[in-house]
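What Swiss-Prot lists as active site, proton acceptor is Ser321, and the listing cites similarity to another entry. The feature L-aspartate binding site is assigned by Swiss-Prot to Thr104, Ser143, Thr144, Asn145, Thr190, Ser322, Lys327. In Swiss-Prot, a published mutagenesis experiment is listed as Asp10 to Ala, annotated Loss of activity. Annotation of the published mutagenesis Asp10 to Asn in Swiss-Prot: 5.4-fold decrease in kcat. 3.5-fold increase in KM for L-aspartate; the original residue is retained in the structure shown. According to Swiss-Prot, the mutagenesis experiment Arg15 to Ala carries the annotation: No effect on kcat. 2.7-fold increase in KM for L-aspartate. Swiss-Prot lists His26 to Gln among its mutagenesis entries, and the accompanying note reads: No effect on kcat. 3.1-fold increase in KM for L-aspartate. Here Swiss-Prot describes Arg29 to Ala as a published mutagenesis experiment; the accompanying note says: No effect on kcat. 44-fold increase in KM for L-aspartate. Looking at Swiss-Prot, the entry for mutagenesis of Lys55 to Cys says: Produced exclusively as an inclusion body, and only the higher molecular weight oligomers are observed. Listed in Swiss-Prot as a mutagenesis experiment, His124 to Leu is described as follows: 30% decrease in Vmax. KM for L-aspartate is almost unaffected. In Swiss-Prot, a published mutagenesis experiment is listed as Ser143 to Gly, annotated 9-fold decrease in kcat. 4-fold increase in KM for L-aspartate. What Swiss-Prot notes for the published mutagenesis of Ser143 to Thr is this: 68-fold decrease in kcat. 2.9-fold increase in KM for L-aspartate. Among the sequence features in Swiss-Prot, the mutagenesis site Lys327 to Arg is noted as follows: Retains only 0.3% of the activity. 5-fold increase in KM for L-aspartate. Record note (Swiss-Prot) on the mutagenesis of Cys390 to Ala or Ser: No significant change in kinetic parameters.
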Amino acid sequence: MSNNIRIEEDLLGTREVPADAYYGVHTLRAIENFYISNNKISDIPEFVRGMVMVKKAAAMANKELQTIPKSVANAIIAACDEVLNNGKCMDQFPVDVYQGGAGTSVNMNTNEVLANIGLELMGHQKGEYQYLNPNDHVNKCQSTNDAYPTGFRIAVYSSLIKLVDAINQLREGFERKAVEFQDILKMGRTQLQDAVPMTLGQEFRAFSILLKEEVKNIQRTAELLLEVNLGATAIGTGLNTPKEYSPLAVKKLAEVTGFPCVPAEDLIEATSDCGAYVMVHGALKRLAVKMSKICNDLRLLSSGPRAGLNEINLPELQAGSSIMPAKVNPVVPEVVNQVCFKVIGNDTTVTMAAEAGQLQLNVMEPVIGQAMFESVHILTNACYNLLEKCINGITANKEVCEGYVYNSIGIVTYLNPFIGHHNGDIVGKICAETGKSVREVVLERGLLTEAELDDIFSVQNLMHPAYKAKRYTDESEQ
C-alpha cells in the first residue's frame, strides 16, 4: 500500500482513499456519483456544524445509555469539539449539494470524518475502523432519515438567526433615514398618480416597519425547525434504539446547540413530512417580495435625474453605460431585485420537492436544503449590500420633493373640509386645464385667503392634517 493512499472497503468492494483524507469510501463514491454543481457541503459551514452537533448529541446519549464503549463515545465527542470549536476538517465535506439518497452521502461523510478524527485522538491511524467505526459507533442509534433532517434543521435555524440580524440592521438604516427626512414634504402617489402629501420620512419609516414585520414572521416560523425527529431512525419507529434514546438525544441536542429543541409529536409523521420547510421558506419568499418592492420604490424615487421623479439620490457607485456618458444606474437595488427573484424561484423548488415525498420518506430533502441555504445566504448578503452601498448614502432633493407638492392638483384634497368637495372638483379641473396651481385658483375664486392657505398648506398641517374647518363654503355656492 502506497503512503499516499489507504484501502477501505464497503458493500461494493474495496477502494483506494487518499491517505490524508478524513473522509472515507462512502464519501469517495458520492464524489464520483454526483458531479452536478460546483457547490459542496464544505461551502455551507452551518450545515457541517449542524450535522456535527447531531453526532455529538447522539454520542452523549449513547454514552449515558452505555450503548457504545465510554472511550469510543469520548473520542467521538472530542472529535465533534475539534470541528465545532477549532474548525478542524471543515474542508473534508466534498460531496455535491445535489445528491440522491435522501442525504445518506452527507450523513456518511460526517460519520467518516468524525471517526477518523476520533481515531487519531485515540492514537490510531485513519481507517482503522475496528477501533472506532463510522456506522457502528458514530452513527449508533441513528439513520440518515433522522440524523440528516435534524442536522439540516439546526443549520437552517442557525442561519436564520444571522439573517434576522441582517434584516434588523437594514431596518435600523431605514429608521435613521426616516428621522433624517422627517421634515421633507413630498407627494404621496397611488397607481403612480399624485395622491396626497406625506413626508419622505414617513415613506422611509414605512420601509422600516415593513421589515420589522418580516423579522417577526421569520422568527415565528423558524420555531418549527426545532421540532426534530432524532431517534426516529429509518421510518420513525425507532428501530435499533433503546426506548430512552430519542428523548435523551433531543435533550442532549438542546444542550449542544443552545436551542430549545423538542421531540416531534409523532416520529413517523415527522420523518416523512417536509411541511416545516415549506412554511419557513414561505417566510423567506415573503421577505423577498417586500424587499423587492422597496427596491422598486428606491429606483423609481431616484429616477431621472432630469426626466424622472428625482426625489432622492442614491450613491453613485459605478459608470452605468458603455455608450451613454455620465449615466449612473441604481445597481444595488437592481441586484437586490434579482436576489429576490431567485428566492421566489427557490420557493417553488422547495414546494415541489416537499410534495414529492412518497410514503414514509421524502428523498428530495437535499434540493430543499440547497434552496433554503442559498435563499438565506443571499438574502443575508442582500440586506448588508443594500444597507452599506445604498441606504446609508441616500440623500434627499428637498426642493424637488416640495415642488411636486405645491404644484400638484392632489393637494386640493386637503381643502375638502374648508371649501367642500364640489369646489375641490372645480379647482382641480381648472388647474388641469390651465396649468395653474391650486393656490392660484383658490385665491382667484375667493375661496380662501392667503393666510388660510398658508396655515392649511403648512408642513405641520400637511403632516398631521387638521379636519376642523376654519371656513367652509357650501357646495351649492359657485
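Placement of Cβ uses the backbone N, Cα and C atoms for every residue, glycine included.
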Out of the recorded positions Thr104, Thr190, Ser321, give me the one sitting nearest to Ser143 (mutagenesis position) by CA distance. Thr104
Residues near His124 (mutagenesis position) in space but at least six apart in sequence (CB under 8 A): Tyr131, Leu132
Radius 10 Å, atoms counted are CB only; among the mutagenesis positions Arg29, Lys55, Lys327, which position scores highest? Lys55
Fill in the CA-CA distance, Ser321 (active site, proton acceptor) to Lys327 (mutagenesis position), as an integer in Å. 6
Look at each of the mutagenesis positions, Arg15, His26, and point out the one with the fewest other Cβ atoms around it within 10 Å. Arg15
With an 8 Å cut-off on Cβ-Cβ distance and a minimum sequence separation of at least 6, pull the same-chain contacts of Cys390 (mutagenesis position), or say none. Leu298, Leu314, Pro315, Pro330, Val332, Pro333
Tell me the Cα distance separating Thr104 (L-aspartate binding site) from Lys327 (mutagenesis position), rounded to the nearest angstrom. 52
Whole-number answer please: how many Å between the C-alpha atoms of His26 (mutagenesis position) and Asp10 (mutagenesis position)? 7
DSSP three-state call for Ser143 (mutagenesis position): helix, strand or coil? coil
